[in-house]
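Asker: Could you have a look at this structure, given as structure tokens, before my questions?
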Amino acid sequence: MTSRIRFLMCPPDHYDVDYVINPWMEGNIHKSSRDRAVEQWQGLYQILKEHAIVDLVTPQKGWPDLVFTANAGLVLGDNVVLSRFLHKERQGEEPYFKEWFEGNGYTVYELPKDLPFEGAGDALLDREGRWLWAGYGFRSELDSHPYLAKWLDIEVLSLRLIDERFYHLDTCFCPLANGYLLYYPGAFDSYSNRLIEMRVAPEKRIAIAEADAVNFACNTVNVESIVIMNKASDALKQSLTGVGFQVLETPLTEFLKAGGAAKCLTLRVTEPVRDEVHANVYVESRIIRIEGHLLDSGLINRALDMIVDTGGSFQVLNFNLGEQRQSTSAAEVKVSAPSHEVMEEIISLLIDLGAVDLPQDERDAKLEPVIQDGVAPDDFYVSTIYPTEVRINGQWIKVENQRMDGAIAITQTPNGLLAQCKILRDLKAGEQVIVDVLGIRTIRKTESREQRNTQEFSFMSGGVSSERRVELVVEQVAWELRKIRDAGGKVVVTAGPVVIHTGGGEHLSRLIREGYVQALLGGNAIAVHDIEQNMMGTSLGVDMKRGVAVRGGHRHHLKVINTIRRHGSIAKGVESGIIRSGVMYECVRNQIPFVLAGSIRDDGPLPDTQMDLIKAQEEYAKHLEGAEMILMLSSMLHSIGVGNMTPAGVKMVCVDINPAVVTKLSDRGSIESVGVVTDVGLFLSLLTQQLDKLTSPYVSKVG
């Protein structure tokens, strides 16, 4: 027997499932057998006594979970951090555990009352004593980890739990002797799994399957080469014996009903201290402020959910609620993250929501030089669609050329510092680029409940009068088109060939002819099939009047391409009279600029199609400047490209029959975006009908 190893247990005299505080308890209230629980506990107790010393804490009536002594606290040397239970059903256990620790000569540290930490259930020492694995996500708070590092003088590695079945770290994670680790990867987020893989060599990691995990195979007591558990599959037992462990199974099914097994029923109270190991914690905290219609728009919920979903935790320090419906609210939130990497990701997302530092915490943005043309520093800040300002030398500077997925470059000009979004290929050596997430803020429009609730419209979806809902969107779009046209504004259309295939070409042609469109962006295909329809009456070989395939029609588009190539351009085809109507005809006749961006699948292509991708992107960006509205008509590829080039504030209408496409295009966080799930030909037909109701015939000033 290894007499120096000691464990603390509590007899199950008052054990029962009296309430539900984890998924395992659901359906098991008062369904546990006291006699069987005592028998199973005694089985574990006797096995453990053969390999270690076992101390007992006195059971207390009214506290059925006192039997799970792993949650008493966390012991290292002569120090113990007492648990702060999340649920009131267990908070009454704290004084009894504190009394036992103090009576046995331990120095007891107590966390603030509002900071949950559930002891060795959520904090497991590496069996070599090198560091402490600390879990968070369901019971213990991430903010408790710096206290553990300070009081126990040890490096703390934070792991986020994401499967509610494994609500404590010890239900899915068990450090073993000789540097081995038994764990269930599915219980952790990707960052935590990566951290585990960085710290534990592949040959030392024993990853278990879900079938073993739900039998609490990781809730194991390890005494040197002995592992004591509820149950293990033959494959798991073979893995453990293969690396030198002796597996001892003892049934603990009565305790599984409350969400615990062998490890939960024990607390190791002799944990040696390594003198060369000292405190190190990677948890970062930062206080942010967010303002707006936080409640009725759901903004505060989105911000807090975003923090948790990205791997952080939060504490709302102050919340000032607007006094009236039109008043805005403000909140100060402490954000914590397990590492700087995760903190950067969280803050980047919060910046998109309009979060800012407290005035006293404002700092200049961090800059790093571009070393190689077209290559940003590794940690560069990725720009978004929202108007952005960066803090340089104590001054906030507006970022020019706002767009998604760029870097923010800082250059000195005769008129002062210039901050502008640049795509990576345009970066030049010597420029300074914003890195990290300090000194960055976005300027967001105040968002109300009404705006959030009218984001996306579906045609023929569930609900009452869904067709009417699409008509309502069409009415709004028509009204906006009319207003922009009459004010001399700019509307850009990006369209795919489906517009032609669905019979929408004549309606789009009319929009161009009547002055509602100031630029057309698309690919080779929309022009090819538009011209095919107007020269040969087919689109992709289908007769547009009868809706049937024409014999040999699959060759029509190639003949059209060949004809236009012979003339040299679409404009020359119009001038020669071979193109007499259609979308491209109206663009040429009304001097509406168009850009056709090529792709690897293009036939021909048409002579007007820009096959240089970089030039095509530049031409797209040029024609998007000054746009007030963009109609994205059934072209996911080109529409996504346009969306990435477009700053917030531009109204976007995304139309596609595929809901996934609409969601992808419209869900960019812009409150000006509207998604319409419907047939694009039908949408354009409804749109022109609605415009007829709003306006008198329009006479073109050109031609």
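Glycine is treated like the rest: Cβ placed from N, Cα and C.
Dumping what Swiss-Prot says about this protein:
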MUTAGEN   ASN22 to Ala  Loss of arginine dihydrolase activity
BINDING   ASN22, ASP65, ASN71, ARG90, ARG139, ASP170, ALA258  L-arginine binding site
BINDING   ASN22, ARG90, ARG139, HIS168, CYS264  L-ornithine binding site
MUTAGEN   ASP65 to Ala  Shows residual arginine dihydrolase activity
MUTAGEN   ASN71 to Ala or Asp  Shows residual arginine dihydrolase activity
MUTAGEN   ARG90 to Ala  Loss of arginine dihydrolase activity
MUTAGEN   GLU118 to Ala  Loss of arginine dihydrolase activity
MUTAGEN   ARG139 to Ala  Shows residual arginine dihydrolase activity
MUTAGEN   TYR167 to Phe  Retains 9% of arginine dihydrolase activity
ACT_SITE  CYS264  active site, nucleophile
BINDING   ASN524, ALA525, ASP603, SER635, MET636, LEU637, HIS638, ASP656, ASP679, VAL680  NAD(+) binding site
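For each feature listed, report its degree of burial, its nearest neighbours and the pertinent distances within the displayed model.
Answerer: Within the same chain, the residues at least 6 positions away from ASN22 (mutagenesis position) whose Cβ sits under 8 Å from its Cβ are GLU164, TYR167, ALA258, GLY259, listed in sequence order.
In the three-state DSSP assignment, the secondary structure recorded for ASP170 (L-arginine binding site) is helix. A sphere of 10 angstroms centred on the C-beta of ASP170 (L-arginine binding site) encloses 30 other C-beta atoms.
CYS264 (L-ornithine binding site): 26 other CB atoms within 10 A of its CB, across all protein chains.
When secondary structure is read from DSSP and collapsed to three states, ASP65 (mutagenesis position) falls in the helix class.
Sequence-distant contacts of ASN71 (mutagenesis position), defined as residues of its own chain at least six apart whose C-beta falls under 8 angstroms from its C-beta, comprise ASP65, SER83, PHE85, ARG90, GLU93, GLU118, GLY119, ALA120, GLY121, HIS168, CYS264.
Counting every protein chain shown, the Cβ of ARG90 (mutagenesis position) has 20 other Cβ atoms within 10 Å.
Taking the Cβ of GLU118 (mutagenesis position) as centre and 10 Å as the limit, one finds 29 other Cβ atoms among all the protein chains shown. Secondary structure at GLU118 (mutagenesis position), as computed by DSSP, is coil.
Within the same chain, the residues at least 6 positions away from ARG139 (mutagenesis position) whose Cβ sits under 8 Å from its Cβ are LEU86, PRO116, GLU118, GLY121, ASP122, TYR167, HIS168, listed in sequence order.
Every protein chain considered, the tally of other Cβ atoms within 10 Å of the Cβ of TYR167 (mutagenesis position) stands at 24.
In the three-state DSSP classification, CYS264 (L-ornithine binding site) falls within coil.
Neighbour density for ASP603 (NAD(+) binding site): within 10 A of its CB lie 13 other CB atoms from the protein chains shown.
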Asker: Using a 10 Å radius around each Cβ and counting other Cβ atoms from all shown chains, which of the binding-site residues ALA258, MET636 yields the largest count?
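Answerer: Most Cβ neighbours within 10 Å: ALA258.
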Asker: Mind giving me a neighbour count for ASP679 (NAD(+) binding site)? Other Cβ atoms within 10 Å of its Cβ, every protein chain shown.
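Answerer: So the number of other Cβ atoms within 10 Å of ASP679 (NAD(+) binding site) is 18.
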Asker: Take the Cβ of ASN524 (NAD(+) binding site) and count every other Cβ within 10 Å, whichever protein chain it belongs to.
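Answerer: Here the count is 24.
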Asker: For the L-ornithine site made of ASN22, ARG90, ARG139, HIS168, CYS264, how many Å separate the two farthest Cα atoms?
Answerer: 14
Asker: Among ASN524, ALA525, ASP603, SER635, MET636, LEU637, HIS638, ASP656, ASP679, VAL680, which the record lists as binding NAD(+), how far apart in Å are the two most distant Cα atoms?
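Answerer: If we measure all Cα pairs in ASN524, ALA525, ASP603, SER635, MET636, LEU637, HIS638, ASP656, ASP679, VAL680, the largest is 26 Å.
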Asker: Which one, from the binding-site residues HIS168, HIS638, has the smallest tally of other C-beta atoms lying within 10 Å of its C-beta?
Answerer: HIS638
Asker: Within 10 Å of the Cβ of ASP65 (mutagenesis position), how many other Cβ atoms can you find? Include all protein chains, please.
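Answerer: ASP65 (mutagenesis position): 26 neighbouring Cβ atoms within 10 Å.
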Asker: Between ASP170 (L-arginine binding site) and MET636 (NAD(+) binding site), how many Å separate their Cα atoms?
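Answerer: Between the alpha carbons of ASP170 (L-arginine binding site) and MET636 (NAD(+) binding site) there are 46 Å.
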